[in-house]
Amino acid sequence: MVSIHNSFILLMLMISICFCEKCLTNEECDLKWPDAICVRGRCRCSENTIRKKSASREWVCLATNDATGNSGPPLTCPTPEGAGYQVMYRKDGEPVKCSSKKKPDTCPEGFECIQGLSILGALDGVCCPDRAKTCVHPIFDHPDDGYLSRWGFDGEQCIEFKWNPERPSSANNFKTRAHCEDYCIGSINGITNYHQSNFHLF
């Protein structure tokens, strides 16, 4: 009797693991990451982006090009798209590399290891702000020379601002309001554990 009960629990656990990332529509994927589409029950990142695992978001899309359209660096963070290299955790000015396969993660609190675009070897990733820390980064508004519309979380809601990708930025930078709201308002309970004073650009 006990073994049947344990087998049933194991079966239910396997079903929940198998179906936790299933998608039915393009809209639900697009909400989680702009322009992602649902292909055979799995969200697929758009052209010029690659899907990578994320401990705080399940998955993220990394841009293969920088925000100006040129080939991007092999190590980058998911946001801001095309300029994620600006927000990597650094020590003595150098990006802190990590292993995306090692558990637990070796990144400091508030950061998670995101695998690079084309990096091989034991240290195949870089420490990026996790979901909660991303949402408490300051918004870098560039009203004078910003030419791209972006959205950032101000602690209460997502607001629109102008962004110049060639100037310093923070991870609190999203292409769409829906992406900002899903990223930040969807995890608002975890956000209160972080403070803006923990933010360091480099």
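Including glycine, each Cβ sits where the backbone N, Cα and C put it.
What you see is the original sequence, not a version with the noted changes.
S56 (mutagenesis position) falls within neither a helix nor a strand when secondary structure is assigned with DSSP, and so counts as coil. S56 to L appears in Swiss-Prot as a mutagenesis experiment; the accompanying note says: In 518; blistered cuticle associated with abnormal localization of collagen col-19 in dorso/ventral annulae and lateral alea. Loss of struts separating the external and internal cuticle layers.
Residues or ranges marked as domain 'BPTI/Kunitz inhibitor' by Swiss-Prot on the basis of sequence analysis: 135-184. According to DSSP, the domain 'BPTI/Kunitz inhibitor' (135-184) comprises 8 helix, 13 strand, 29 coil.
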